[in-house]
Amino acid sequence: MSAASPASIIQELASAAKQYENNESGAREALIAQSRALIASLEVPSEFIQHTFWSQPALSAIVRLATDVNLFQYLKDAQEEGLSAEALASKTGMDVSLFARLARHLVAMNVITSRNGVFYGTALSNGLAAENYQQSIRFCHDVSRPSFGAFPSFFKGNGYKTPALGTTDGPFQSAHKVDISFPQWLVGNPPYLQYFNSYMSAYRAGKPNWCDNGFYPVADRLLNGFDASVSDVLLVDVGGGRGHDIATFGSQFSPLPGRLVLQDREQVINSIPADESRQFEATTHDIFTTQPVKNARAYYMHSVPHGFGDEDAVKIMANLVPALAKGYSRVLLNEIVVDEESPVMSATNMDLIMLAHMGAKERTEADWRSILTRAGLKVVNIYSYPGVAESLIEAELA
């Protein structure tokens, strides 16, 4: 199948623009995807090479440098007045010539703007000034970028084979000259552990979550049909960390017809600040043991089997089976489902992050169906939101 023509892509862009003006779900993501497709349809190979190997690496390095000199913060604070090259060079401790050259590339890449010798922040650069994004930039540049850079030499050396899950011999180890796993390295390098946590938080920030309008039909699939005589528990968030997802769910659908239960390891649960206003109960649970809360309306997992191999993923899912009420309880997996026919960049990005750092992978629909079937479950439906990497897999007892 040949690639779409520029004319047809422009038509799709116009349609997405109208949807965006009408605030329709997925319109923003469609605009971005079609804009990238238009560029790809117009670029010649020499432009692609320059963009890929000059423009983007330079941008990455300059944005990383900007976190050391607080460039985006200064521009944000200046607001509509902006700052001259001389003023910004003074604030950042750079010489004017160097600053101007770096800043011009940020302008060329639409990160900041300039007019009559004055530089201004944009919505994008002002957002990047936030500390969680500053830390995310440091993690991605210092840790991930070298790991990707090791792909050619590492895979040539290992005969182009996929590393073992949880490997101590992968692209990450090759790039950083270590022989320990990525999680072990993070623990031994505290600043980057914090940067990684910020990155994971920032990764999901500003994106639709599974219970938003237009994603998973919560009212139809969970609230309607809830039966307190079967169980007074509406939702169990299994391995839910400190409760971000379940708190979001509770706030969006209050008042709730049933209880919300958060489960995670003891050290995680103990780290949750006391809050009498929260709508969920926090309890300890090991995902490799049988689920103790019986007959709940739904058991939700967000990226829980994600980091495990297939055999462990089957065990995790099978531990839910004894707790499920036939024809009533639902299993909800909030996971990336890689589309083999029309993959989206947000999904392939995360798949390659997993490959680079841990020898892991994101799963296709066929992969998820196989795991759930082996665990004694069956897929009812897979709900997706346009342009969003993570889907919502609904399953039930087979």
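Every residue gets a Cβ built from N, Cα and C, even glycine.
None of the substitutions listed is reflected here, since the structure keeps the original residues.
Among the features that Swiss-Prot reports, 6-O-desmethylmycophenolate binding site is placed at S144, Y199, R265, S303. For R265 (6-O-desmethylmycophenolate binding site), the same-chain residues that are 6 or more apart in sequence and have a Cβ closer than 8 Å to its Cβ are T284, H285, D286. Following the DSSP three-state reduction, the secondary structure of R265 (6-O-desmethylmycophenolate binding site) is coil.
The S-adenosyl-L-homocysteine binding site annotation in Swiss-Prot covers N197, Y203, D237, G239, H244, D245, D264, R265, D286, I287, H302 and rests on similarity to another entry. Taking a C-beta cut-off of under 8 Å and a sequence gap of six or more, D237 (S-adenosyl-L-homocysteine binding site) has these contacts in its own chain: G243, D245, I246, F249, L260, V261, L262, Q263, F280, Y300, M301, H302.
A C-beta separation below 8 Å, combined with a sequence spacing of at least six in one chain, links D264 (S-adenosyl-L-homocysteine binding site) to G239, G240, G241, R242, A282, T284, H285. Feature annotation from Swiss-Prot assigns S-adenosyl-L-methionine binding site to D264; the stated evidence is sequence analysis.
Under a cutoff of 8 A between CB atoms, and with a sequence separation of 6+ in the same chain, the neighbours of H306 (mutagenesis position) are E335, I336, E362. Look at H306 (mutagenesis position): DSSP puts it in a helix. In Swiss-Prot, a mutagenesis experiment is listed as H306 to A, annotated with the note Completely looses methyltransferase activity towards demethylmycophenolic acid (DMMPA).
Per Swiss-Prot, active site, proton acceptor is recorded for H306.
Listed in Swiss-Prot as a mutagenesis experiment, E335 to A is described as follows: Completely looses methyltransferase activity towards demethylmycophenolic acid (DMMPA). E335 (mutagenesis position) counts 21 other C-beta atoms within 10 Å of its own C-beta, drawing on all protein chains shown.
In Swiss-Prot, a published mutagenesis experiment is listed as E362 to A, annotated Completely looses methyltransferase activity towards demethylmycophenolic acid (DMMPA). In three-state terms derived from DSSP, E362 (mutagenesis position) belongs to neither a helical nor a strand segment and is classed as coil.
Reduced to three states, the DSSP call for D286 (S-adenosyl-L-homocysteine binding site) is coil. In this view, the densest Cβ surroundings among the binding-site residues N197, Y199 belong to Y199, judged by other Cβ atoms lying within 10 Å.
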